[in-house]
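Structure first, commentary second.
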Amino acid sequence: MMKINNLPRLIRTFLPATLLMLPLVWQTPALAQSASCTQGSTCVSVGGNNDPMSKEQARQSQQQWDETNRLRNKMNNRVEKDFDKNDRAVDAKDNCERSDNLNAYWEPNTQRCLDRLSGRKINP
């Protein structure tokens, strides 16, 4: 049996060793997980687990991000297309109003330069 007076000596001996080993034990799972993730690959980890549920959640999260990104790109393309259309219309209106053709007028609803006599589109 161990005597009570030996307990403090035992604690003084093993406590520093335990404290030195704790960081190594703490880092071992992280090193094992990062070893499976190679450079250049996309590694997604949710909570550090490799169970099928966390993989499915990561897949769904990635899929949702991809869909959001795709929609964002569509919206940006639409805005850019509308801006270009309006920009061309402003240039066409300026050209129509500065035209030497006295019968040319700008139709704001259709955003075209038309001939007053025939109603046909003209290029000033």
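Cβ atoms are placed via backbone N, Cα and C, with glycine included.
According to Swiss-Prot, the protein carries these features:
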type    : residues : note
VARIANT : I11 to M : In strain: 487/90 / Serotype 6
VARIANT : T13 to A : In strain: 487/90 / Serotype 6 and YPT1 /Serotype 3
VARIANT : M21 to I : In strain: 487/90 / Serotype 6
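Features as recorded by Swiss-Prot, highlighted on the structure.
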| residue | record | contacts (Cβ under 8 Å, 6+ apart) |
| --- | --- | --- |
| I11 | variant position | none |
| T13 | variant position | none |
| M21 | variant position | none |
T13 (variant position) -> DSSP, reduced to three states, gives helix
